[in-house]
Amino acid sequence: MSFRFGQHLIKPSVVFLKTELSFALVNRKPVVPGHVLVCPLRPVERFHDLRPDEVADLFQTTQRVGTVVEKHFHGTSLTFSMQDGPEAGQTVKHVHVHVLPRKAGDFHRNDSIYEELQKHDKEDFPASWRSEEEMAAEAAALRVYFQ
């Protein structure tokens with residue numbers, strides 16, 4: 001079974017957690033090691049269109065995923081980001097939360113991560129994507145934490 005993420009079909013091999021209403025997947029072009037996404041299962045374009053139970057599940061799942069990626073990738077902090085609508089930088093028309101484990105000094109300016117996320121979401125060159133094998137291996141390593 002594949003997962004819908006906006007205009008994309010996501011292979012189960014890159015999904016490391018599925019809850020009743022959400023799923024988490026590795027990123028094909030991470031801004032930092034461990035940069036993952038958490039999405040509602042239902043393809044909803046804007047945050048205000050989520051039902052209350054979907055909001056609760058999305059953020060409970062995001063919290064669980066954040067704890068795992070911070071530990072697995074030896075982070076000391078987390079950045080959570082959501083672009084809600086085109087003027088906010090949303091390029092995939094499906095609500096999603098970026099979860100990024102952080103370390104001291106990972107960016108010259110701490111807030112540069114937001115500039116990198118903006119560039120990340122606009123640059124869509126398959127040549128810069130990770131291989132399916134690399135993504136599947138990372139998803140498998142993260143999946144262990146949720147079994």
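Note that the numbers count up from 1, one per residue, in the order the chain is shown.
Here the Cβ of each residue, glycine as well, is placed from N, Cα and C on the backbone.
For reference, Swiss-Prot has these:
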DOMAIN    2-109  domain 'HIT'
BINDING   HIS8, ASN27, GLN83, GLY89, GLN90, THR91, VAL92, HIS98  substrate binding site
MUTAGEN   ILE10 to Trp  Strongly reduces affinity for substrates and impairs apoptosis; when associated with W-25
MUTAGEN   LEU25 to Trp  Reduces affinity for substrates and impairs apoptosis. Strongly reduces affinity for substrates and impairs apoptosis; when associated with W-10
MUTAGEN   HIS96 to Gly  Total loss of catalytic activity. Rescuable with free imidazole
MUTAGEN   HIS96 to Asn  Total loss of catalytic activity. No loss in substrate binding
MUTAGEN   HIS96 to Asp  Loss of catalytic activity
ACT_SITE  HIS96  active site, tele-AMP-histidine intermediate
MUTAGEN   HIS98 to Asn  98% decrease in catalytic activity
MUTAGEN   TYR114 to Asp  Impairs induction of apoptosis. Reduces affinity for substrates
MUTAGEN   TYR114 to Ala  Impairs induction of apoptosis. Strongly reduced affinity for substrates
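In terms of Cα distance, the recorded positions that sit within 10 Å of ILE10 (mutagenesis position) are LEU25, chosen from LEU25, ASN27, GLY89, HIS98, TYR114. Looking only at other Cβ atoms within 10 Å, the busiest spot among the recorded positions GLN83, VAL92, HIS96 turns out to be HIS96. Residue annotation for substrate gives HIS8, ASN27, GLN83, GLY89, GLN90, THR91, VAL92, HIS98. The furthest Cα pair among them is separated by 18 Å. Considering only the binding-site residues GLN83, GLY89, GLN90, THR91, HIS98 (mutagenesis position) has GLN83 as its nearest partner by CA-CA distance.
Following the DSSP three-state reduction, the secondary structure of LEU25 (mutagenesis position) is strand. Using a 10 angstroms CA-CA radius around HIS96 (mutagenesis position), the recorded positions that qualify from HIS8, ASN27, GLN83, GLN90, TYR114 are GLN83, GLN90. If you measure from the Cα atom of HIS8 (substrate binding site) to that of LEU25 (mutagenesis position), you get 13 Å. A separation of roughly 20 Å, to the nearest angstrom, links the Cα atoms of GLY89 (substrate binding site) and LEU25 (mutagenesis position). Remark: of the mutagenesis positions ILE10, LEU25, the most isolated position is ILE10 (fewest other Cβ atoms within 10 Å of its Cβ). Cα of THR91 (substrate binding site) to Cα of TYR114 (mutagenesis position): a distance of 15 Å.
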